[in-house]
Every structure is written in C-alpha cells, then in structure tokens.
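Structure provided below as structure tokens; questions to follow.
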Amino acid sequence: MDLLAELQWRGLVNQTTDEDGLRKLLNEERVTLYCGFDPTADSLHIGHLATILTMRRFQQAGHRPIALVGGATGLIGDPSGKKSERTLNAKETVEAWSARIKEQLGRFLDFEADGNPAKIKNNYDWIGPLDVITFLRDVGKHFSVNYMMAKESVQSRIETGISFTEFSYMMLQAYDFLRLYETEGCRLQIGGSDQWGNITAGLELIRKTKGEARAFGLTIPLVTKADGTKFGKTESGTIWLDKEKTSPYEFYQFWINTDDRDVIRYLKYFTFLSKEEIEALEQELREAPEKRAAQKTLAEEVTKLVHGEEALRQAIRISEALFSGDIANLTAAEIEQGFKDVPSFVHEGGDVPLVELLVSAGISPSKRQAREDIQNGAIYVNGERLQDVGAILTAEHRLEGRFTVIRRGKKKYYLIRYA
C-alpha cells in the first residue's frame, strides 16, 4: 500500500485538504513537509508522539521532513484547544525550552539520510526580525477578520475572550508555511487535529501570494482512551519524553497498562510493526487476553524508540524485580528509578531495630502496630518477608550501601535512604 493508504490504515489521518492531489504528489515526487512544535514546557510529551512518528514515517517513505521549533510562536501562544488565555513565558525561558525540544526531536529523525535528510528550524529566525509594518502589509493584508473569526480556535473563545496576541497566532503560523514554501519548497504541513484552522490559514496565504500553488495539509486525530480519561496523563502527572521528568520505567509502565480496548490502535499509531504483525497480536489478544502480549510488545517498542535498548532493558528488569520481589539484584540507578515516586525516609545513623524504623519512617503508625505487622507477615525488607519483631537492620540490609526497600502488605512500598 502507498504511504497515505498506510497512514489511513493506521488511523493517522483525520483530515486532508485534497486527498487525491496529496496521494498523487506523494506517489510521484519527493515531498518536503513540516510540523511545528511550540516550546510550552521544557520537554515534549507523549501527546506529541503520534505527530513526531508520522514525520518519521514520511522520511522512511523517502520524503524530507522539517521539524519547526516555535521559538517565536511560543512567545505568543496558540489558542487552539485552549479555553482560556495562555500565560506568556519569558523570552529566555522559551529559548531554553526551544533548545531542549530541538534535542528531543533530533532522536526521531535522520539528519544524515542520503537524499532526504531531515532538518530542524526555529521560526524565531524569520519572525524575530520581522517589523510590525512589514508583517501587517505582507501578511495581515491577506486575512479578513471575518475569515479569522470563523475559525474554531477563535469561535470557541468568543464568550470567554481572546487577546489580539492570540488572535494573531494563526497569521504567524500561516507565515511559517509561506516562508518554508518559499525557502525549502515545503508543500505539506502536518499537525494535530486542533491545527486544522492554522494549517488552512497557511494554505490560504500561499494561494493569495503565489497564485494556484500546490500545497497541502494533513491532520492527525487526537489520541483518545476508551475509558474517557485524557491520554498521556496518569495520577502522577504528564508522561514526558525527557527521562529526567518521566523515568524509562514509568514510561514503560504507562504503555504496559494500556486498556485492551486501546492497545491495537496504539500499536498502529506508535510502532513501526507491520500490518501482519499487528493483526497477529490482535488475534492473540482475542484468544488469550490474559497474556497481555500486545501490551508487552507496545511497551517494549515505544520505550525502545524513545529511550533506547539499554533503558528498555532496565525498565523490564525493574518491572520483573517488583513483580517477583527480587529487589536485591537491582542496581542503585534502577532502585532510584523504580522507587522514584514512593514515600522515602532518610535514616541517620547505623544499625536500627526494624520496629523503630517502621514507626519513624511512617510505615506503621505505632510500635504496637509495627510489631503486629511484622508478626502477621506484612513486612518485606528488600523483597524478603521478615517476621522477627526483634530484627535489627544492619549494613547487610543496605542495597548498594545506600537503600533499603520496605514493603508493607501487597503493594505499599517505602524507600529508606541512608545519610
């Protein structure tokens, strides 16, 4: 199947401006395309992943992707999908975030590809020096207020109010498309479904300034979850692509906990497995859902894509250790990663009675309860059940000399650190 047909099979096409024309172009020519990423935080998150990987699919099919970091548009704020005005971030902050995002995007695209190397650009390079008179004459002149008011991103904010700053955002994004069309021969812009209005504004600007130009837009659907909760969020917050903000273990766990109703769709969106491989996993899901083979494959493929083979191996080791209780064989780095979000307590001093530590660390509310917990077999130290109320924790109980992992009951973990 051709590229557009594959994207449609994967469910990655929400809207296109001219499907037949785009298919013909993609089948006949090497197309330069772009997608923009505004730096609204110091990292991209998994909500960006479907779009990033779609760019990679285009490159693998022989086309040339440009990742555009919104160093300028990030200073303005996109109203699309937002119910209220964004807080304006400082220029220095946006610059720092832009650099981080540029580095992250670089992991997914091939900048050395023979014939179609990817590029990364920053729209501050051309919007920053643009003076207001030139902008109003060369760009603003081509947009009627009526046209802009009809856009969903503006319509949805009429009641609550929208500043002129955010109102003008679509013109800046339209100018990006025109600029890349002129300087890079860029014929296609892709983006999330909320970007349809901004993309079509760019096509309109190209049409008005260049005549009947052949440029196209394609949007990718919003990733949803069958249970109605927001994709990419957990109880502990957003799932980021930066391993310092979301550890590879947490990242792996997010995917392995995917609902049966979502997992095949996510395999199509987020992996490069073939149609045959995904259909085989779909059949296995129907026949033996308890094996969770589709979820394991999804977690492994996406973690490897984002964090690499070694991080995937660590994530699997941590997961298996927590499941089996074999915590003693984890490295210090793996313990830090696997227990990053559990309650922790710093013990200052040497050997300590287990009962005393359980109370001081807040694991058991009183010494009486601590003794009961131990006698009832509810306390595990480094994966081993301890039922001796007189037990003393010594240097032997310190993993890598730095940690003791205590579990109370089936799932309540605590990390003891030593000063």
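Cβ coordinates come from backbone N, Cα and C, glycine included.
For all the noted positions, this structure keeps the original residue and models no substitution.
Predicted, not measured: the structure shown is a model, and the values here were computed from it.
Per Swiss-Prot, the features are:
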BINDING   Tyr34, Tyr169, Gln173, Asp176  L-tyrosine binding site
MUTAGEN   Thr40 to Ala  Destabilizes the transition states for both steps of the reaction
MUTAGEN   His45 to Ala  Does not affect the second step of the reaction
MUTAGEN   His48 to Ala  Does not affect the second step of the reaction
MUTAGEN   Asp78 to Ala  Does not affect the initial binding of tRNA(Tyr) and the stability of the transition state for the second step of the reaction
MUTAGEN   Arg86 to Ala  Destabilizes the transition states for both steps of the reaction
MUTAGEN   Glu152 to Gln  Mischarges tRNA(Phe) with tyrosine in vitro but this mutation is not toxic in vivo
MUTAGEN   Tyr169 to Ala  Does not affect the initial binding of tRNA(Tyr) and the stability of the transition state for the second step of the reaction
MUTAGEN   Gln173 to Ala  Destabilizes the transition state for the second step of the reaction
MUTAGEN   Asp194 to Ala  Destabilizes the transition state for the first step of the reaction, but does not affect the transition state for the second step
MUTAGEN   Gln195 to Ala  Destabilizes the transition state for the first step of the reaction, but does not affect the transition state for the second step
MUTAGEN   Lys233 to Ala  Decreases the binding affinity between tRNA(Tyr) and TyrRS-Tyr-AMP complex
BINDING   Lys233  ATP binding site
MUTAGEN   Phe323 to Tyr  3-fold decrease in charging of tRNA(Tyr) with tyrosine, without effect on the first step of the reaction
MUTAGEN   Phe323 to Leu  67-fold decrease in charging of tRNA(Tyr) with tyrosine, without effect on the first step of the reaction
MUTAGEN   Gly325 to Ala  5-fold increase in charging of tRNA(Tyr) with tyrosine
DOMAIN    352-419  domain 'S4 RNA-binding'
When you tally the Cβ atoms that lie within 10 Å of each candidate's Cβ, which of the recorded positions (Asp78, Glu152, Asp176, Asp194) has the highest tally?
Asp176
I need the nearest neighbour of Phe323 (mutagenesis position) among the recorded positions His45, Glu152, Tyr169, Asp176, Gln195, using C-alpha distances.
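For Phe323 (mutagenesis position), the spatially nearest of the recorded positions is His45.
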Mind giving me a neighbour count for Lys233 (mutagenesis position)? Other Cβ atoms within 10 Å of its Cβ, every protein chain shown.
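The answer is 15 other Cβ atoms.
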Measuring Cα to Cα, tell me the gap between Asp78 (mutagenesis position) and Gln173 (mutagenesis position) in whole angstrom.
9
Among the mutagenesis positions listed here, Thr40, Gln173, whose Cβ has the fewest other Cβ atoms inside 10 Å?
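Per-residue Cβ counts within 10 Å for the mutagenesis positions Thr40, Gln173 bottom out at Thr40.
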Where's the emptiest Cβ shell within 10 Å among the recorded positions Tyr34, Tyr169, Phe323?
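Phe323, out of the recorded positions Tyr34, Tyr169, Phe323, has the fewest neighbouring Cβ atoms within 10 Å.
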Far apart in sequence but close in space: which same-chain residues, 6 or more away, have a Cβ under 8 Å from Gln195 (mutagenesis position)?
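Listed in sequence order, they are Ser80, Gln173, Thr219.
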Should Tyr34 (L-tyrosine binding site) be counted as helix, strand, or coil on the basis of DSSP?
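For Tyr34 (L-tyrosine binding site) - judged by DSSP and reduced to three states - the answer is strand.
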Might you list, by sequence position, any residue in that chain lying six or more from His48 (mutagenesis position) with a Cβ less than 8 Å away from its Cβ?
Phe37, Leu241
Max CA to CA distance in Å over the L-tyrosine-binding set Tyr34, Tyr169, Gln173, Asp176?
18
Neighbour count, 10 Å Cβ-Cβ cut-off, for Gly325 (mutagenesis position): what number do you get?
14
Hey, what's the Cβ neighbour count for His45 (mutagenesis position) at 10 Å?
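Total other Cβ atoms inside 10 Å, all chains included: 18.
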